[in-house]
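As written in Swiss-Prot, here are the features:
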BINDING   Arg82, Gly133, Ser134, Gly135, Lys136, Ser137, Thr138  ATP binding site
MUTAGEN   Gly135 to Ser  Complete loss of ATPase activity and twitching activity
MUTAGEN   Lys136 to Gln  Loss of motility
MUTAGEN   Glu163 to Gln  About 50% loss of ATPase activity and twitching activity
MUTAGEN   Glu204 to Gln  Complete loss of ATPase activity and twitching activity
MUTAGEN   His229 to Ala  About 80% loss of ATPase activity
MUTAGEN   Ala288 to Val  Loss of motility
MUTAGEN   Ile289 to Ala  Loss of motility
Amino acid sequence: MDITELLAFSAKQGASDLHLSAGLPPMIRVDGDVRRINLPPLEHKQVHALIYDIMNDKQRKDFEEFLETDFSFEVPGVARFRVNAFNQNRGAGAVFRTIPSKVLTMEELGMGEVFKRVSDVPRGLVLVTGPTGSGKSTTLAAMLDYLNNTKYHHILTIEDPIEFVHESKKCLVNQREVHRDTLGFSEALRSALREDPDIILVGEMRDLETIRLALTAAETGHLVFGTLHTTSAAKTIDRVVDVFPAEEKAMVRSMLSESLQSVISQTLIKKIGGGRVAAHEIMIGTPAIRNLIREDKVAQMYSAIQTGGSLGMQTLDMCLKGLVAKGLISRENAREKAKIPENF
């Protein structure tokens with residue numbers, strides 16, 4: 001079985017990931033659970049050959065030098081995949097994350113009107129956060145697609161690697177892949193300010209320099225979308241501020257309070273009857289929220305979100321209650337993800 005057959009099988013099963021690991025049969029993750037494919041275990045040289053076949057020379061060199069590498073790979077007519085190849089105690093390994101070839105719209109994903117309102121802001125910082133595999137890329141792709149269909153703007157994305165490919169519809173879209181089209185996030189962001197973008201997507205705000213440049217871009221009149229691995233709006237503010245040295249924290253709080261438009265923290269939950277659905281905590285940069293950021297009163301944010309329902313804000317628990325009421329998720333699954341489980 002070659003790699004394209006394995007990937008086609010994986011996509012057909014609706015898997016989010018295909019795992020190849022020397023010494024074990026191939027496995028797929030479906031609806032959050034890792035399951036074995038009914039095939040014999042793969043030897044190290046088989047796994048090594050499967051991943052080497054789809055790498056270019058630079059990726060092979062990286063893999064040999066650093067013992068791991070990231071790249072993207074497309075099976076025409078099936079999907080694109082984000083690949084991480086690595087070594088483990090039994091030999092070679094690789095994980096293929098499925099990137100659906102079709103960008104789903106906000107309507108198809110069941111995203112409310114508030115997401116359109118957040119996308120429509122002319123400038124500022126919009127952060128979509130959550131753990132790995134929580135659907136951040138899918139949410140952001142839908143928001144960019146909405147803008148691509150409704151505005152005459154220049155959208156510039158900086159990703160590692162490029163996940164969803166956006167055609168230029170009403171917007172001009174330029175997508176840059178780290179290590180292929182640019183040396184790094186901070187380098188690409190620095191030159192982005194001279195590339196006349198209206199909207200900038202920063203695939204990952206990993207380090208101080210990238211976060212600083214994203215804040216500067218938002219402050220200078222661009223709409224900047226970024227992602228972090230935080231699990232709530234309050235933790236997101238802390239994470240951004242904590243990256244900076246003590247003497248800069250007050251200045252960063254001030255910058256954030258002026259430029260932050262929204263924080264959307266999401267998680268995926270198993271649906272009744274199969275599949276998964278996203279649950280969101282949504283914080284909007286209202287005057288009250290901006291004040292809390294400026295005065296370092298992050299602990300009071302949760303209650304400000306609770307009382308901001310009329311403005312489109314919601315806590316994760318409010319969202320979970322709505323999903324339970326619609327019959328989409330079970331109380332048990334809601335309880336697992338809830339901030340206050342006894343409410344379920």
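Backbone N, Cα and C atoms are what each Cβ position is placed from, and that goes for glycine too.
The local packing around His229 (mutagenesis position), expressed as other Cβ atoms within 10 Å of its Cβ over all shown chains, amounts to 16. Summary of the ATP site environment: with the site residues Arg82, Gly133, Ser134, Gly135, Lys136, Ser137, Thr138 set aside, the chain residues having Cβ atoms within 8 Å of the Cβ mean position are Gly130, Thr132, Thr139.
In this structure the alpha carbons, written CA, of Thr138 (ATP binding site) and Ile289 (mutagenesis position) are 27 Å apart. Proximity to Arg82 (ATP binding site), defined by a C-alpha to C-alpha distance within 10 angstroms, is shown by the following mutagenesis positions from Gly135, Lys136, Glu163, His229, Ala288, Ile289: Glu163.
For Gly133 (ATP binding site), the same-chain residues lying six or more positions away in sequence with a CB closer than 8 A to its CB are Ser16, Asp17, Arg97, Leu268. Listed recorded positions: Arg82, Lys136; maximum Cβ neighbour count within 10 Å falls on Lys136.
Sequence-distant neighbours of Ala288 (mutagenesis position) (same chain, 6+ apart, CB under 8 A from its CB) are Ala304, Gly308. Listed mutagenesis positions: Glu163, Glu204; maximum Cβ neighbour count within 10 Å falls on Glu163. Taking the C-alpha positions, the distance from Ser134 (ATP binding site) to Ile289 (mutagenesis position) comes to 25 Å. Contacts of Ile289 (mutagenesis position) defined by a Cβ separation under 8 A and a same-chain sequence distance of 6+ are given as Leu260, Met283, Met301, Ala304, Gly308, in order along the sequence. Considering only the recorded positions Gly135, Ser137, Glu163, no residue lies within 10 A of His229 (mutagenesis position) on a C-alpha to C-alpha basis. Those residues noted as binding ATP (Arg82, Gly133, Ser134, Gly135, Lys136, Ser137, Thr138) have their most widely separated CA atoms at a distance of 15 Å. Less than 8 angstroms from the CB of Gly135 (mutagenesis position) sit Gln266, Leu268, Arg276, Ala278, each of them six or more residues away in the same chain.
Taking the C-alpha atom of Glu163 (mutagenesis position) as reference, the shortest distance to any of the recorded positions Lys136, Ser137, Glu204 belongs to Ser137.
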